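Record features (Swiss-Prot):
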type	residues	note
BINDING	Asp37, Gly38, Glu39, Arg96, Gln97	ATP binding site
VARIANT	Asp129 to Ala	In mutant PRSA1; alters the binding of divalent cations, especially magnesium. Little alteration in the affinity for ribose 5-phosphate and 27-fold decrease of the affinity for ATP. Absence of inhibition by AMP
BINDING	Asp170	Mg(2+) 2 binding site
ACT_SITE	Lys194	active site
BINDING	Arg196, Asp220, Asp224, Thr225, Gly226, Gly227, Thr228	D-ribose 5-phosphate binding site
MUTAGEN	Asp220 to Glu	4-fold decrease in the affinity binding for Rib-5-P in the presence of magnesium ions. In the presence of cobalt ions, it shows a 15-fold decrease in the affinity binding for Rib-5-P
MUTAGEN	Asp220 to Phe	With magnesium or manganese ions, the affinity binding values for ATP and Rib-5-P are comparable to those of the wild-type
MUTAGEN	Asp221 to Ala	The affinity binding for ATP is comparable to those of the wild-type, apart from a slight decrease in the presence of manganese ions. The affinity binding for Rib-5-P is greatly decreased in the presence of both manganese and cobalt ions but only about 2-fold in the presence of magnesium ions
MUTAGEN	Asp224 to Ala	With magnesium or manganese ions, the affinity binding values for ATP and Rib-5-P are comparable to those of the wild-type
MUTAGEN	Asp224 to Ser	With magnesium or manganese ions, the affinity binding values for ATP and Rib-5-P are comparable to those of the wild-type
Amino acid sequence: MPDMKLFAGNATPELAQRIANRLYTSLGDAAVGRFSDGEVSVQINENVRGGDIFIIQSTCAPTNDNLMELVVMVDALRRASAGRITAVIPYFGYARQDRRVRSARVPITAKVVADFLSSVGVDRVLTVDLHAEQIQGFFDVPVDNVFGSPILLEDMLQLNLDNPIVVSPDIGGVVRARAIAKLLNDTDMAIIDKRRPRANVSQVMHIIGDVAGRDCVLVDDMIDTGGTLCKAAEALKERGAKRVFAYATHPIFSGNAANNLRNSVIDEVVVCDTIPLSDEIKSLPNVRTLTLSGMLAEAIRRISNEESISAMFEH
């Protein structure tokens, strides 16, 4: 069996180190930096010939820099005769650009990124909670899309929730919310119906379901500016919700997110470590982070040993 080796770019160094610790190994020796003109510089400083290589790199902000680091690392490892290269992308950037809106002259950038990764020599992709699962079909290589929900659910069960109800922040998240509700002792579910007049701005319209006197658990795959989340929490509290907790896998937290969360009525926001948090976000008392390092380490181990990934999520 080829030697398994882990490498990491500069996007998620702490998560990469946690994964390495879980696998009782160390991160590979690679210098990933910049030339004086800002171009990505990569040098692999150890033998990888024939190795089973995993590169851990979220393509979060700065998205283009992190994406270029990833593809240049793949090329360096491919030219060094690596046996198999798996791109471990905890947060897959550009995933929201997954379709062309009718009559709009826009790209399908998620497909562009998939082609880019395939063209430089990625053999397999491991990612977490793709914004749209059909993005897997954009790739010409196998994609393992694992779920953060077991980690989030385990934390929810520790909250001692009072008459809980799972809330989907929009119609598109109903499937995710229903799955969480079923696992959370088959609890009830509510849906927030909203309109989005422009990007990153949403207006809550009404709530489908009775939330009065109940602990509400909002679930989503990501939090961007937090505007949608904060308006949803306000609507829930206005309709009598007792407490509001928000759970999401990917903490993008762009723009005015810190200020939005600081002034929000949300009791607690719980996210995963697929994207590093800024110091400002870390300082907020109502934001808490869970690690996916154990789950990702197990997925990497299974891929390396040619074992089933889907078996990790069988209940």
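Each residue, glycine too, has its Cβ placed from N, Cα and C.
Although substitutions are noted, the structure shown does not include any of them.
Recorded features from Swiss-Prot, shown on the structure.
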{"residue": "Asp37", "record": "ATP binding site", "Cβ within 10 Å": "5"}
{"residue": "Gly38", "record": "ATP binding site", "Cβ within 10 Å": "8"}
{"residue": "Arg96", "record": "ATP binding site", "Cβ within 10 Å": "16"}
{"residue": "Gln97", "record": "ATP binding site", "Cβ within 10 Å": "18"}
{"residue": "Lys194", "record": "active site", "Cβ within 10 Å": "18"}
{"residue": "Asp221", "record": "mutagenesis position", "Cβ within 10 Å": "20"}
{"residue": "Asp224", "record": "mutagenesis position", "Cβ within 10 Å": "19"}
{"residue": "Thr225", "record": "D-ribose 5-phosphate binding site", "Cβ within 10 Å": "21"}
{"residue": "Gly227", "record": "D-ribose 5-phosphate binding site", "Cβ within 10 Å": "19"}
{"residue": "Thr228", "record": "D-ribose 5-phosphate binding site", "Cβ within 10 Å": "23"}
Next on the checklist: Cα-Cα, whole number of Å: Asp221 (mutagenesis position) versus Asp129 (variant position)?
Outcome noted: 7
Next on the checklist: Which one is it, among the binding-site residues Glu39, Arg96, Gln97, that lies nearest to Asp224 (mutagenesis position) by Cα separation?
Outcome noted: Arg96
Checklist entry - If you count the C-beta atoms lying within 10 Å of each candidate's C-beta, which of the recorded positions Glu39, Asp129, Asp170, Asp220 ends up with the smallest number? => result Glu39
Item to check | Between Gly226 (D-ribose 5-phosphate binding site) and Arg96 (ATP binding site), the C-alpha gap once rounded to whole angstrom | outcome: 16
Item to check | Among Asp37, Gly38, Glu39, Arg96, Gln97, the record's ATP binders - longest CA distance, Å | outcome: 30
Item to check | Cα proximity to Gln97 (ATP binding site), best match among recorded positions Asp129, Asp170, Lys194, Asp220, Gly227 | outcome: Asp129
Checklist outcome for this item: Gly226 (D-ribose 5-phosphate binding site) has its Cβ surrounded, within 10 angstroms, by a count of other Cβ atoms equal to 30
Checklist outcome for this item: Per DSSP (helix/strand/coil reduction), Asp220 (mutagenesis position) sits in strand
